[in-house]
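Annotation source Swiss-Prot lists active site at Glu186. Under the heading Ca(2+) 2 binding site, Swiss-Prot lists Gly297, Asp299, Thr336, Glu338. The Ca(2+) 5 binding site annotation in Swiss-Prot covers Gly361, Gly363, Asp365, Gly378, Ala380, Asp383. Per Swiss-Prot, Ca(2+) 6 binding site is recorded for Gly370, Gly372, Asp374, Glu392, Asp399. A natural variant is reported in Swiss-Prot for this position, Asp127 to His, and the note states: In strain: IFO 3455. Record note (Swiss-Prot) on the natural variant Gly176 to Ala: In strain: IFO 3455. Variant annotation in Swiss-Prot: Ile350 to Tyr, described as In strain: IFO 3455; the structure shown retains the original residue.
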Amino acid sequence: MSSNSLALKGRSDAYTQVDNFLHAYARGGDELVNGHPSYTVDQAAEQILREQASWQKAPGDSVLTLSYSFLTKPNDFFNTPWKYVSDIYSLGKFSAFSAQQQAQAKLSLQSWSDVTNIHFVDAGQGDQGDLTFGNFSSSVGGAAFAFLPDVPDALKGQSWYLINSSYSANVNPANGNYGRQTLTHEIGHTLGLSHPGDYNAGEGDPTYADATYAEDTRAYSVMSYWEEQNTGQDFKGAYSSAPLLDDIAAIQKLYGANLTTRTGDTVYGFNSNTERDFYSATSSSSKLVFSVWDAGGNDTLDFSGFSQNQKINLNEKALSDVGGLKGNVSIAAGVTVENAIGGSGSDLLIGNDVANVLKGGAGNDILYGGLGADQLWGGAGADTFVYGDIAESSAAAPDTLRDFVSGQDKIDLSGLDAFVNGGLVLQYVDAFAGKAGQAILSYDAASKAGSLAIDFSGDAHADFAINLIGQATQADIVV
């Protein structure tokens, strides 16, 4: 029996990195952020819906059906807007949506119907759609404007987009640019979503100081005016093309969650099978900005094509730092994503409460599976597998470290309360003898399988266990 023991050293840097990112972008509570109260996702959704405007489903229908069309000529509102809205005097010159605008508008509509129970039907050209689209040239309405569903029928469903010699962002909307973001934003208005705060383009000179709550930024809502940097994120010039975390929560409060969307095994990022441009990475320079809505299956965030150091968090309502951006990927409330794949940088991967598959890839990665019997691959490089609670790899449902390399990889137990606050000292033995803190390291050379088992309760049974493909030594265990 070995009598070697490892003395308490305090929480490691790897554990601290995990703990810090688990609490990064935290929301709610009583503290002010940037001088504003912090809202939870649910509070933000209620704020976005404060006007209580919505379309009504037909009696007995579980799905709202709305038609849409692209105007080919000015309608009555365009010709005499002052009859309907006193602060709009002239919209200038009308122009119909181009083929590019129409195609991108349809993608924006699709992104809304993916997350909620709305079915959009193409009514063709003209003004016969419930929702209509057109361009104007005067700057009186800002870059675009639209009407909530609580207005008179003469205005309901209309959205208008500025195109003139000094403003061209709406000419060529595309995934990740401001034109596509504008389409998704204005469609959100026509469906019942307001700005998160009481501001409008063309009404004074609003700034982030006018926000009602801290998370009123483009990191959380496509309906916001304010840059994501205000809340610590950075998209490096990219914009969301689809509803984000708070928008999804809001629209689902109005029309329900679409539980038919992506019910199979779905991959987001590289090797995406979503058939959605905003969920798909096509090169190492792709700038992803999205919030995952997924109704089932065994799903994966694949960021294997990026070389930057990434931080990936699989918990619902959490934000991740992906592809050199900060806080650019989130997971909507109620969504479970099972798996994550890192890139060639030194990544931090955080699992959730189900059985996750985490693959670090190249680089010196930190993997934290959380609860559930997780399958963890560190990949090439010196990797650290972090644990913060004995329940995260119980004897009944142990994690498996699939490619452990002794002398290079580490099993980090420094965050376990028994070591940090309980003063427990780890002692390696050949067999349990009823003393808390005893640990058994085993290895079978024929199968190349090893294990670590620890008795924390002193009942001569393992409370904590990890299976390994590879052999671990005492020097590989960090406490």
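Using the three backbone atoms N, Cα and C, a Cβ is placed for every residue, glycine included.
At each noted position, the model has the original residue.
Taking the features listed in Swiss-Prot, we show where each one sits on the structure.
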residue : record                : Cβ contacts under 8 Å, 6 or more apart
Asp127  : variant position      : Ser69, Leu71, Asn75
Gly176  : variant position      : Ala238, Tyr239, Ser241, Phe278, Lys287, Val289
Glu186  : active site           : Ala144, Phe145, Ala146, Ser159, Trp160, Tyr161
Thr336  : Ca(2+) 2 binding site : Asp294, Asp299, Glu316, Asn352, Val354
Ile350  : variant position      : Val18, Phe21, Leu22, Lys311, Ile312, Asn313, Leu314, Asn315, Ala318, Tyr368, Gly370
Gly361  : Ca(2+) 5 binding site : Ser304, Ile341, Gly342, Gly343, Ser344, Asp347, Gly379, Ala380
Gly363  : Ca(2+) 5 binding site : Asn309, Gly342, Gly343, Ser344, Gly345, Ser346, Asp347, Gly379, Ala380, Gly381
Asp365  : Ca(2+) 5 binding site : Gly342, Ser346, Asp347, Leu348, Leu349, Gly378, Gly379, Gly381, Asp383, Thr384
Asp399  : Ca(2+) 6 binding site : Gly369, Ala373, Asp374, Gln375, Leu376, Phe385, Glu392, Ser393, Ile466, Asn467
For this session: Could you state the whole-number distance in Å separating the C-alpha atoms of Gly297 (Ca(2+) 2 binding site) and Gly372 (Ca(2+) 6 binding site)?
Result: 17
Seminar exercise, completed: By a 10 Å Cβ neighbour count, the lowest-scoring of the binding-site residues Gly297, Gly372, Gly378 is Gly297
Problem set entry | Asp374 (Ca(2+) 6 binding site), number of other Cβ atoms within 10 Å | 27
Exercise. Taking the Cβ of Glu338 (Ca(2+) 2 binding site) as reference, which residues of that chain separated by at least 6 in sequence fall under 8 Å from it?
Worked result: Asn298, Asp299, Thr300, Leu314, Val354, Ala355, Asn356, Val357
For this session: For Asp383 (Ca(2+) 5 binding site), just count the other CB atoms lying within 10 A of its CB, please.
Result: 27
Seminar exercise, completed: Residues sitting within 8 A of the centre of the Gly297, Asp299, Thr336, Glu338 CB atoms (Ca(2+) 2 site), not counting those, run Asp265, Thr266, Asp294, Gly296, Asn298, Thr300, Val337, Asn339
